[in-house]
Amino acid sequence: MTLSIPPSIQCQTEAACRLITRVTGDTLRAIHLYGSAVAGGLKPNSDIDLLVTICQPLTEAQRATLMQELLALSSPPGASAEKRALEVTVVLYSQLVPWCFPPSREMQFGEWLREDICQGIYEPAQQDWDMVLLITQILETSIPLKGERAERLFTPAPAAQLLKALRYPLDLWQSTADVQGDEYHIVLTLARIWYTLSTGRFTSKDAAADWLLPQLPEDYAATLRAAQREYLGLEQQDWHILLPAVVRFVDFAKAHIPTQFT
């Protein structure tokens, strides 16, 4: 099946590609579109997810230019009828072929960083286990906007490293403060981790929620259902009130998510 860029995001995606190509120049190896745009369908608050693969580290000038100019092309979720939030991850090819564990990413742009970027604060290159999951998803479903198809560039991560990457976020969410402000995203991420470890496959956030809901006690199902409804743009939730329920859901999920692929 030949995938194509959804018409609703084509102009914004092409503008982002032109910017990335101009700034990275001869170091650019590939740009891939992945995520909801090509697998599961765009939802009201879905990002446009781009992976940029380069052959040389970014200079500080390149990093600053990308961060600042991506701000103008991106919009916070739900804030604009014309633009979506961009999530742009930049990685060195040498981190992925051959695999380094954990791999490092050169740069990541996302709307959650907008305030820092506006102040000229840019994250440096850093290790990121999520790169293993990202490449796994791209190998399953993606569109090459520049360069070769994913299966010609990348190789799958070994199962043991994929398992480590899937379970790594579970150690990050230890307290109420760790989940506050990102409640529905964390709840849906846990559903996706649960789905993948149980089935060996990746799926969209709302599909993972649909799969998990019938298996949960009602108290926990209600929290997941609330997160799913906000993600789908059906109902805005008051997460300040729901925070204790979210913490209980996180604790329950961490206790019941498989420790191995089943």
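Including glycine, each Cβ sits where the backbone N, Cα and C put it.
Original residues fill every noted site, and no substitution is shown.
Within the same chain, residues at least 6 positions away in sequence whose Cβ sits under 8 Å from that of GLU87 (mutagenesis position) are GLY35, ASP47, ILE48, ASP49, LEU50, GLN108, PHE109, GLY110, GLU111. Look at Swiss-Prot and you will find GLU87 tagged as active site, proton acceptor.
For ASP130 (ATP binding site), the count of additional Cβ atoms within 10 Å of its Cβ stands at 16 [all protein chains shown]. Among the features that Swiss-Prot reports, ATP binding site is placed at SER36, SER46, ASP47, ASP130, LYS205, TYR231.
The annotation Mg(2+) 2 binding site is assigned in Swiss-Prot to ASP47, ASP49, GLU87. Reduced to three states, the DSSP call for GLU87 (mutagenesis position) is strand.
According to Swiss-Prot, the streptomycin binding site annotation covers TRP173, GLN174, SER175, THR176, ALA177, ASP178, HIS185. Non-local neighbourhood of SER175 (streptomycin binding site): empty, since no residue in the same chain at least six residues away has a C-beta under 8 Å from its C-beta. According to its DSSP assignment, SER175 (streptomycin binding site) is coil.
Among the sequence features in Swiss-Prot, the mutagenesis site GLU87 to Ala or Gln is noted as follows: Loss of streptomycin and spectinomycin resistance, 4-fold decreased ATP-binding, significantly decreased streptomycin binding, no spectinomycin binding.
Around TRP112 (mutagenesis position), no same-chain residue six or more apart in sequence has its CB under 8 Å from its CB. In this structure, TRP112 (mutagenesis position) is part of a helix by DSSP. Listed in Swiss-Prot is the mutagenesis experiment TRP112 to Phe, annotated as follows: 2.7-fold reduced MIC for streptomycin, loss of spectinomycin resistance, no change in ATP or antibiotic binding.
Listed in Swiss-Prot is the mutagenesis experiment TRP112 to Ala, annotated as follows: 8-fold reduced MIC for streptomycin, loss of spectinomycin resistance.
Applying an 8 A CB threshold to same-chain residues 6+ apart, the list for TRP173 (mutagenesis position) reads VAL179, ILE186, VAL250, LYS254. Listed in Swiss-Prot as a mutagenesis experiment, TRP173 to Ala is described as follows: 10-fold reduced MIC for streptomycin, no change in spectinomycin resistance, reduced streptomycin but not spectinomycin binding.
Swiss-Prot documents ASP178 to Ala as a published mutagenesis change and attaches the note 5-fold reduced MIC for streptomycin, 1.5-fold reduced MIC for spectinomycin resistance, reduced streptomycin but not spectinomycin binding. Annotation for ASP178 (mutagenesis position): spatial neighbours LEU172, criterion Cβ-Cβ under 8 Å with sequence separation of six or more.
Among the mutagenesis entries in Swiss-Prot is ASP182 to Ala or Asn, noted as: 4-5-fold reduced MIC for streptomycin and spectinomycin, very little spectinomycin binding. In the three-state DSSP assignment, the secondary structure recorded for ASP182 (mutagenesis position) is coil. ASP182 (mutagenesis position) counts 14 other C-beta atoms within 10 Å of its own C-beta, drawing on all protein chains shown.
Here the residue is the original one, while Swiss-Prot reports the published mutagenesis ARG192 to Ala with the comment Loss of streptomycin and spectinomycin resistance, no ATP-binding, very little antibiotic binding. Summarising the environment of ARG192 (mutagenesis position), the number of other Cβ atoms within 10 Å of its Cβ, over all protein chains shown, is 21.
Considering only the binding-site residues SER36, ASP130, HIS185, TYR231, ARG192 (mutagenesis position) has HIS185 as its nearest partner by CA-CA distance. Cβ atoms within 8 Å of the centroid of the Cβ atoms of ASP47, ASP49, GLU87 (the Mg(2+) 2 site) belong to the same-chain residues GLY35, SER46, ILE48, LEU50, ALA85, LEU86, VAL88, GLY110, site residues excluded. When secondary structure is read from DSSP and collapsed to three states, ASP49 (Mg(2+) 2 binding site) falls in the strand class. Max Cα-Cα distance over the annotated ATP binders (SER36, SER46, ASP47, ASP130, LYS205, TYR231) is 21 Å.
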